[in-house]
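Pulled from Swiss-Prot, these are the features on record:
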DOMAIN    2-71  domain 'RRM'
MUTAGEN   C101 to S  No effect on cellular localization
MUTAGEN   C104 to S  No effect on cellular localization
MUTAGEN   H109 to S  No effect on cellular localization
Amino acid sequence: MSRVYVGNLDPRVTERELEDEFRAFGVVRSVWVARRPPGYAFLDFEDPRDARDAIRALDGKNGWRVEQSHNRGERGGGGRGGDRGGGGGGRGGRGGSDLKCYECGETGHFARECRNRGGTGRRRSKSRSRTPPRYRRSPSYGRRSYSPRARSPPPPRRRSPSPPPARGRSYSRSPPPYRAREEVPYANGNGLKERRRSRS
């Protein structure tokens, strides 16, 4: 069995997608995709020759870095690929020290077969995808136009025509009261009688 390291992966890639890509070159026994942190994965081929064919064909495709796994430390589990290259451990040899789960840290099974898997890793991936939408809905004020409405000018005010000035004299006035002829007194006191006589 031969282990292949795949780097520069899209964090959204799934195990099924990787398995579909690599199984065209041979039998893939297991696939493990890192989630904390994401960006790399390991695949175990049953035949080392199939692993080498996959490396030659897929290295550089989609920006991936595909190579044989050699001594990559405990975290990624890459260093165990060389130890298991000619062995027949597979899934039947669960008692071997090279079978270690990278999800729970226990030996005897792969991370793909871990019962504790799907807990923190999947929850975290769901929490990342639940980012609140940003400005998906356009605000209501954006649909309204703020152009001022055309207002018709107010109609001119009509002034009531003033009555024409009176051209003639008004006859509504009452005539002045009749004044009796004044009697002009004379020195002799008989002025009225003498006046009448003089007229006659």
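The first residue you see is number 1, and the count goes up from there.
Keep in mind that glycine also has a Cβ here, set from the backbone N, Cα and C atoms.
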Predicted model, mean pLDDT over the domain 'RRM' (2-71): 93
Students should find that the Cβ of C104 (mutagenesis position) has, within 10 Å, a number of other Cβ atoms equal to 14
Report the DSSP secondary-structure composition of the domain 'RRM' (2-71) as helix, strand and coil residue counts. 22 helix, 26 strand, 22 coil
